[in-house]
Structure formats: structure tokens, C-alpha cells
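Marked as domain 'MIF4G 1' by Swiss-Prot: 168-431. Positions annotated as domain 'MIF4G 2' by Swiss-Prot: 569-758. Look at Swiss-Prot and you will find 773-986 tagged as domain 'MIF4G 3'. For the published mutagenesis ASP847 to Lys, Swiss-Prot gives the following note: Does not abolish interaction with UPF3B. Under mutagenesis, Swiss-Prot gives GLU858 to Arg with this note: Abolishes interaction with UPF3B and association with SMG1 and RBM8A; reduces phosphorylation of UPF1. Swiss-Prot gives this note for the published mutagenesis TYR932 to Ala: Does not impair RNA-binding; when associated with A-894. Among the mutagenesis results in Swiss-Prot, PHE1113 to Glu has the note: Abolishes interaction with UPF1. The residue drawn here is the original one. Annotation of the mutagenesis experiment MET1120 to Glu in Swiss-Prot: Decreases interaction with UPF1; does not reduce NMD efficiency. For the mutagenesis of MET1121 to Glu, Swiss-Prot gives this note: Decreases interaction with UPF1; does not reduce NMD efficiency. The structure shown keeps the original residue. Experimental mutagenesis is annotated in Swiss-Prot for PHE1171 to Glu, with the remark: Abolishes interaction with UPF1; reduces NMD efficiency. What Swiss-Prot notes for the published mutagenesis of PHE1171 to Glu is this: Greatly reduces NMD efficiency; when associated with E-1173 and E-1174. For the mutagenesis result MET1173 to Glu, the note given in Swiss-Prot is Abolishes interaction with UPF1. Looking at Swiss-Prot, the entry for mutagenesis of LEU1174 to Glu says: Abolishes interaction with UPF1; reduces NMD efficiency.
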Amino acid sequence: MPAERKKPASMEEKDSLPNNKEKDCSERRTVSSKERPKDDIKLTAKKEVSKAPEDKKKRLEDDKRKKEDKERKKKDEEKVKAEEESKKKEEEEKKKHQEEERKKQEEQAKRQQEEEAAAQMKEKEESIQLHQEAWERHHLRKELRSKNQNAPDSRPEENFFSRLDSSLKKNTAFVKKLKTITEQQRDSLSHDFNGLNLSKYIAEAVASIVEAKLKISDVNCAVHLCSLFHQRYADFAPSLLQVWKKHFEARKEEKTPNITKLRTDLRFIAELTIVGIFTDKEGLSLIYEQLKNIINADRESHTHVSVVISFCRHCGDDIAGLVPRKVKSAAEKFNLSFPPSEIISPEKQQPFQNLLKEYFTSLTKHLKRDHRELQNTERQNRRILHSKGELSEDRHKQYEEFAMSYQKLLANSQSLADLLDENMPDLPQDKPTPEEHGPGIDIFTPGKPGEYDLEGGIWEDEDARNFYENLIDLKAFVPAILFKDNEKSCQNKESNKDDTKEAKESKENKEVSSPDDLELELENLEINDDTLELEGGDEAEDLTKKLLDEQEQEDEEASTGSHLKLIVDAFLQQLPNCVNRDLIDKAAMDFCMNMNTKANRKKLVRALFIVPRQRLDLLPFYARLVATLHPCMSDVAEDLCSMLRGDFRFHVRKKDQINIETKNKTVRFIGELTKFKMFTKNDTLHCLKMLLSDFSHHHIEMACTLLETCGRFLFRSPESHLRTSVLLEQMMRKKQAMHLDARYVTMVENAYYYCNPPPAEKTVKKKRPPLQEYVRKLLYKDLSKVTTEKVLRQMRKLPWQDQEVKDYVICCMINIWNVKYNSIHCVANLLAGLVLYQEDVGIHVVDGVLEDIRLGMEVNQPKFNQRRISSAKFLGELYNYRMVESAVIFRTLYSFTSFGVNPDGSPSSLDPPEHLFRIRLVCTILDTCGQYFDRGSSKRKLDCFLVYFQRYVWWKKSLEVWTKDHPFPIDIDYMISDTLELLRPKIKLCNSLEESIRQVQDLEREFLIKLGLVNDKDSKDSMTEGENLEEDEEEEEGGAETEEQSGNESEVNEPEEEEGSDNDDDEGEEEEEENTDYLTDSNKENETDEENTEVMIKGGGLKHVPCVEDEDFIQALDKMMLENLQQRSGESVKVHQLDVAIPLHLKSQLRKGPPLGGGEGEAESADTMPFVMLTRKGNKQQFKILNVPMSSQLAANHWNQQQAEQEERMRMKKLTLDINERQEQEDYQEMLQSLAQRPAPANTNRERRPRYQHPKGAPNADLIFKTGGRRR
């Protein structure tokens, strides 16, 4: 314990110390010169002089090394912290991404439900409307039919016509109007008809009605007028029927009948028959004859299918008794009743049904035939695309026409099938065979969403897919009024985009032609190597110049103080700082919210176009900005693509060998926009084709840059795969034929294999039973620090009675390298909990781990290094969780330094000279469990092992394989120093192989002496070190203060310093620590007796036989310990006082000054601080005074602590005195005030006690805390 430090000597005393020291040295030299020879004097003087610099140099080196170690340790800690922070950030981002995905899925599901509900509601409304219209039409027809059938009985008499207008002018005008009947003229025509006498104009009126060019919507008005004619004039219906028959007979001679007129006429006569103007016999026969003529003439081409569909839709329910499938489903789904067909009997409807079904059968045959032809055309076009990369214009145009007619035929077939309540025929789709699209990926069956990590995916990983596909929807955040001007243009562009997409899809599937024509076309079709030009190149250049010129004009016209202009300029200046997805999305939203004007959009396009050529990292984010803004402002993408297209065309035309960075920037920007689908794939492939047409110099770099940017996207997209593959093969052929430079060859190969990597062998996943897969999932995936208890519960539920399951679990635990390195301790924890229920599992796992470690040393192959590291780590964790004894750990450690190592130091095949992996294994085990070898016998065992370990390390360092050119790895030195500094911070490391060997020899000699195998005479040289060893062992019993004496005083804050505070507790702790290896009782017998220095060796102990008395005793002991713990839990814990009082006789000795006449002693006492060391041997306490130099950290810290305590005492003293003085002044002022208010003399201090005046001026506690007399 440190005593009170003496005051330092004055400056005069310090100055006089060197002189006194020199005098004493000279006197000693004169006296000794008489007794010793001169040579001895010189040698001793040299030793004394040279010893001090060496010690100082060693201290400086040690301080420097420790400082470096601390700095390195600090850097490592900072690195670990940075890694942890990055991991946390990644986990947070992952969680955030998962949360966003979950929200998107929920929103999508909600939106889907809403859409389904809206669709169902819309369907219901349509069904109800259809139901209402059907009933209204049914009632109108029925009412009108009854009127027309009863017309002969209700026609007016002759005198009625005399009152009507019979003038020629009005009647001829009315007849002319009948040639242009429309629904809007119904009321006016009905009014004119009621006021005219048309009995002499019936023939003209009939001719006008038959010749009228009606629309489908005007038929009802014409039927209404015919009903009026029929109800008033008896000869109208026969005349009309005769005219219709003549009209249809004349139409038979027409080669190209008018389909619109035919459709209208057929419905017209059907409506006239339904409403009763024509009799059923006359009308139905006319309708059947005309319908049969149409169908017979159209059985092959089916050009009149629209006429039949119109007839079935408007009149099929009454004429043919048709009930459409849509009506049936609506009636069943919404419980609606549609009107029955009561106008015409079912017997008369049957011929019409048969005729229509025959027509539908022929239509389906036609559809199947066209479908087969279309499939053949698709296969032929794929062959052409695969071989040549593109289709000819004639074939392209021919297929477009054929595909359009097929789609029209398919739609008509579906409509007619619904009206006739028939099923559509099966139209199977062709599955493309591998030879159609050649070797490589299957681009026609792309992976499902979430399978982009598989071979054949468009994107390299999930992050790339999210970056290029998951864009924010500005329309969901920005008010619609901010992009209202662009809505129409956006819709037009989207429709054009859809048309273009259909054209592209049709480009893959084309046309009808014979095999001979196809072969001829394949031979004639070649890729033209002439210089190609992009369409609209001149317009693109003009747009570039126009936009760049407008910048100067706007800058001149814009007012310098414009607030919006300042905002836009600031936005464009900050745009290069948007280097991640969140920032660029925020910038897009900001621009759309605050700066969406035509002029600002042009400024943005210019800023994006003139991005610096060195900032290629900005191009993906700028392309994302353009793609994000595209739904709201499509002109940004269009203008930018046009400018890039013109710039590309300019560079290709110029053919200079400068500005390669600008060229690469342009093509890379085009590639990024292509991946966002802003730049069309056709244009991108056309750019690549232009570069391949003149494949030299900069064009090679531009082509490779373009392919490295978007080649994978183009090659793996179905619509561009074939053309891209053809262009890639052409590029490789040109590489072979053109004898390019080695740099260009490498670039071309890299670009090609980036787009189309060679097929890799797929790893076949081993199939295991479900229970084994579940065990592997628990141990290798689910197990973590948080889920250990949960996994243990699940593991306990396994069928342990099944030996196969038990063996598999043991095997999985032994194969610890399959577990994440940071989760190995969780497996040890799990095993420790599992052993309580399955005892033999722990034994088998430990045996397996030890066997694997031994096997690793025997095989010694580098591919097992990570596996061996995991096994060593697992063994250390098993000791931490008390699954193995310390003897197993030390046996393994010694095997690392001795197995396969030749005693004579010669190289061994099991441990080659350059092989340092065993050192790493030792450090791994010591880093894992070495911290628990800090006291008792395990501490001494570790100290002994470290001696042997240093010898092994120095033996490795001394081998000839390590030279100046190939030095010993510094990371191994750092790893060893880190491990030893953690375990024994005060250990003195060896500096050479000889020193390490000498330490091993000394250590072995000491133990041989203790064992009595060597006489003391043979080891006189080692007596002093043997005494030191005994002192170390004695001091281990009483405490760890010797660590302070033997090591560096700077490490005074170690936990060992606390052990000397209480001797009894220390003994108990040491006994408890010695018995930590509790798995077997024999370990206690093997430990060294702490009371005696002799070593006792015992053989195998007696086996413990369990009995009932032992179990009763253990139960009673557990009960007593539990009661004791419950009693002690209520007691207050007494904190141990670290400072032990110094005996009085030592205090008086310490207060005495240094011996007189000793200048050197005074100097030493001035530079040192006296401490008292308390030791104990047996029951006897021993005190020893230590003079610790002031340069040590221990003395400096204690001196600073004393000064701080002294300052705190002085501060409290001053504070207390100030409080007392202030209280006295307040009392005095109060007394004067009370005397002034009461002139009459009175005893005011009658109840107040007299003030106690402390002799030293201490504060009055009663006065301060007001516990004295009462105040008034």
C-alpha cells in the first residue's frame, strides 16, 4: 500500500546531488583501487556505465512497442466498430427494404381487391343495364307487333284521308326525307306523316325506304315509320315485301357487295318480321334465304362474319332463339330473369340455329388453319432471326397483315361463340425447341420474379433489379395539376409505345411462305457492312444545336433576380452530388413539384447531356432520374435520347482518334437509358451495328463499352436476344479475322463473355430426408444468440431413441465449419444444454472435434484450414461452457507445438518450415478460452505452455526459409503479440531462439528438482531462479501483488490488484478456481498442493460408486445452500475497502527522513514514492516497503489522486467557512432590524440558546440546519 509521499527536494538540493554523487564515486574508486587491480576497476566501471543506457534503450523500445500496440489495437477496434456499424446499417436497410416490399405487396393486394370489387360492381351494373334494355326492347316489340297485327281492323276510313294534306310539294318532300332516315328525325318525320295523305305515294315511299342508307342505330326509326305506314295503308306491306325481294335478287349479281348495307338490310327485314309488318311465313323465309346465301358464299373466306354477328346480336333472340353466354352467366350470377322468346315458335327458330352452328363450325376450321400457318411462320421467322439477326421488310409487312387478319378472325370467332353459347376450339401454342434459338440461355421461358439470381436472369443480382425496375411513382405523390400539360402527350406516347411493342413482338413471329422461298431468303439476307446511319440523325443534331443555343438566349432573357431561376440553378449544381438512389429519387420529386416548366425541362436535359466525361458514376443515377420523370414529363427522355443519338452519330461519322472519354460517356449513357427502357432496344442494337460495320480503333472501345453496359440486358431480353447474339457472333468473327491488338482482343472477349458467359456446371444439391433438412436448418440457419433457447427446445423434441437421428445430429455438430464463425459459441451453448438430457451426445461431439483436430494435423492440406480454425474455436468454446477439462485444452495446445516436430529441429512433412498455421490454431484457442486461465493451477499450466510456445515460434522464425526478401509474416507477429497481451500483459517475451531454449531448460530443471530426479549440486546455477519460482507460488496463495513487482508498473489497474485486499476471500476464490474442472474428481488430485512446495503425484483414483446416502446428502446440501442464499438475499452487500490501513510502526518509519549524509539517498527519495506491500505466508503477515519511482504510472496516478483529494478537502473547508460567515452576518442584520422596530427594551433572546463558538471556527450545525431555538 502506498505511504504518504515526501515533499520533493528544493532546486538547490537537486543541483547539489550530482556533485555529491561524483565525490562519493571518486572516494570509492580511490579506496577500491588499493584493494583491486586496475583491470577489474575498468571492467566494473564499463559495466556500470553501459548498463544504464541499455536499460534506458530497452525501456524506450518497450514503451514504443506498447504505444504501437495500443495504436494498432485502437485501429482494430475502430475497424471492428466500423464493420459493426456497416453491418447494422445493412441490416437496417435490409429491414427497411423488406418493410417497403411488404407494404408494396399489401398495397398491391389491396389495389387488386379494389380492382376486383370495382370490376364486379361494373359487371353487375352492366348486367342490370342489359337486363333493363332487354325487357324494354321486348315490351316495345311485343306492343308494336300487336298493333301491326291488329292494323286491318283499326285502319281509318276514306273520309279520314280527305282531311289530310295531299299537296304534291309536301308529299314529295316527305318521300325524299325517307331516303335519309336518322334516329334524330323520328319525331319530325312522325309529325309530318300524321298530317299528310300518302295514299298516292306508297310506291315512291317504299322505294325510298329500301334504298335508304341506314345505320344500325337508325333501323329502329325506320321500323317505326314502316309501322305507321302499315297501320294506315293496307297496300304498304305487300309493296315493301316485293321491293325487298327485287332488291336482294339484284344484289346476287354484285361481285363485291357492300357489307355495311348488307348488315343493315338483314337486320331491317328481321325487325320488320318481328314487329309483325311481314307475316312470319313471308318474313322468315326471306330472312332464311338471305342468311343462307350469305353463309354459303362465305364458307371459306368468312369475310361476312360481321354480318352474321350483327344479326345474332340484335335479332338472334327472337329469330333463332339464341341466349348469349354473357346473358346466361349474368342471370345465374346476379339472379336476373331475362325475357323469353315468345314472338316466334321454337319450330320456326330451329332452322336458323342449325344454319348458324354450321357457319360457326366452318369458322372454327378456318381459325385452326390460320393458327397453324401462324405457328409455322413464327418458326420460320425465328430461324431467320437466329441466322441473320433481322427480317426483310417484305416479310415483316406480310406477316403484320397476316397477324392482323388472324387477330380479327379470332375476335370475331370469340364473339360468335359467345352469342351462340358455343366453346372456342383449342389453339395450342408452339414450344420453341433448343435448336431454334441455339445454345445458351432459355430466353423464351424467363425466370419468375425473384429468380434473377439464377442463370439466365436479366440482372446480375437483386439490387440491380430493384435499381432499374422499382421506380417511385410520382403520380402518387405529386398533384395531377403539376403534370396536367403532359397527360395527353404521355397517353399518345404510351399508345405509340404499345404499337411499337406489338410490332416488335410480331417481328419475332412472322408470315406465310414456302420452305423453298425461306431458304432463298436466308441465303440472300446478309448484314450489310456499309456505314449505317440512325434514322432521324439530322433532326437529332438540329435538336442538340437548338437546345444548346436556347440556353444562351434564355440566360440573356431571364431576369437575374428571378427566384425560380435561382432555385433551378441551385438544383442543377447539386445534381452531381446525387450519388445514391434515395437522393436521385428525392431530386426527381423536387423537380416535379417545384420546377416543372418547359424552360426548366430543357435546362435539365442540357445539364444531363453535358455531364463531365470523368463522372461516369453519375450516368446510372441520371438515367434513373429520366426514367422516374418520364410518366409525368416524357419530353425529357425524348429530348435527351435525341441528343445522345445525334452525338453518337457525330462521333461515328467523324472517325477521329481523339476524345475517347467523351465517346465512351455517350455510349455508356445510351446503355444506361436502354436498361431503363428509355432508349429503345432497336436503336441501341442499331448503334452497335454501326460500330461493328467499321470495327477499328475507337469503335472497338465504344462497342465493348456499350456491351459491358447493357449487353447482358439485351442478350437476355426475349425481344432482342436473337439480334444481339448475331451481332456478338459477328464481333467475334471480326476479332478472329482482323488481327487486333492484344488490348482490343481482351476487351472484345471480356465484353462477349459478360453478355454471354460460358455455361457453368450446375451443382447438384444433395437430397436428404425432411428430418435431416430440418436439423440442418436449426443448426446452420436458425441458431443465433437470440434463438438458442428456442432451438434447444426444438432439438429436444427430436426422436433421440432413433440411433440414426442421434448419429446425424452428432455429425452435424462435429461439422462445426458449416456454422457461421460468429455463431460457434451458440452451438457450444446448445450442446451444454442438450447434455443435461442426452449425456452421450456431448461425449461423442467432443471426441469427434478432437479427432478432427488430430486429423487436420496429420493430413495438413490448405483446403482444410478454415475447417481447422472452426474446430479449434469450437473446442475453446466447449471449455468455456464446461464441456471439457483444462487438461484437454493443454494437451491439444502441446500437440500443436510438438506433433510431427522433430526434436533436433529438422524439417518435417507434417509441419513444414513455411507452415505457420499451427501458430494460428494456438492463438485461436487462447483467444477463445485463455482468459479463464488466470489463477490457480491452470494459470501455472498456461505460463509453462507459453514458454514452450515461444520456443516453437522462435524455432519457426530461425529457419532458413525466412530471408530479407521473404521475411517472417508480420501478421503472425501481431497475432501472437495481441494474444499474449490479452492473456499476460506483463509477460517478458523472448528475443531470440537461444533465450527461449534457455527458458525451457530452466523450467524443466526446476520441475526435475521438485520431483527429486536431479540433485541440488547439479543445479547450483539455477537456485536463484528456483527461489523466484517458490516466491511466485507463495504469492499466488496470498494474492497477485507480485505481478506489479515483476511486470510493468503501468498495468496497475489489472484485476489482480484487488485480490490482495482480503486474504480469506482470496483463498476461497483460489480454491474455487482450482476446482473449475469439475467433470471428473481426479483433476483435483492431480493439482499441486498450495501449502507445500513439494509436488505430489498420484495414480488413478478410486472409482466413485453411487449410493442412496450420497443422493440424500446432495439433496440436503442443496436445500441448505438454497436456504442460505434466500437469507443472504435480504442482507445488504458490503463493499470491500480496497485501502488497507498501514500499521503505526510503519507509518512512523515512513515519516522519518532519509539517512543523513547520503546525498544519493535523498535524490532517490525525492524521485520515488514509498509503498507498503502486504504479503501473507501461512497465518503470518509480512510488510515490505517499496520505493516506486515517480516516472511509473502507479506512483503518478496515486500522487494525482492525493492532490485531487487535498483540493477537494480545501474546497469543502472554504465552502463551510463561507456558509458560517454568511449565517453570522444574516443573524447580525436580523438583530439590528428587530431592535430598530421595537424601541422598548425587551428580552428578544429569551427562548434562544447562546451561540456556541467553536474554537477553530467550525460551522454551527444547529444554526445551519435550524435545529436550535425557535425564531420569531
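Including glycine, each Cβ sits where the backbone N, Cα and C put it.
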Other C-beta atoms that fall within 10 angstroms of the C-beta of PHE1171 (mutagenesis position): 21
Rounded inter-Cα distance in Å - MET1120 (mutagenesis position), ASP847 (mutagenesis position): 37
Mutagenesis positions listed as TYR932, PHE1113, least Cβ neighbours within 10 Å: PHE1113
Listed mutagenesis positions (ASP847, GLU858), ranked by Cβ neighbours within 10 Å, top entry: ASP847
Those mutagenesis positions, out of GLU858, PHE1113, PHE1171, that come within 10 angstroms of TYR932 (mutagenesis position) at the Cα: none
Mean per-residue pLDDT computed across the domain 'MIF4G 2' (569-758): 91
Protein Cβ atoms within 10 Å of MET1173 (mutagenesis position), excluding its own: 18
MET1121, LEU1174 as mutagenesis positions, winner by CB count within 10 A: LEU1174
Rounded Cα separation (Å) that holds between MET1173 (mutagenesis position) and MET1121 (mutagenesis position): 37
Other C-beta atoms that fall within 10 angstroms of the C-beta of MET1120 (mutagenesis position): 10
Mapped DSSP class for MET1173 (mutagenesis position), helix or strand or coil: strand
Euclidean distance between Cα atoms of LEU1174 (mutagenesis position) and GLU858 (mutagenesis position), Å: 51
Cα-nearest neighbour of PHE1171 (mutagenesis position) within the listed mutagenesis positions, ASP847, PHE1113, MET1121: MET1121
Cα separation, ASP847 (mutagenesis position) to PHE1113 (mutagenesis position) (Å, whole number): 33
Secondary-structure category, per DSSP, in which PHE1113 (mutagenesis position) falls: helix
Separation of alpha carbons, MET1121 (mutagenesis position) and ASP847 (mutagenesis position) (Å): 35
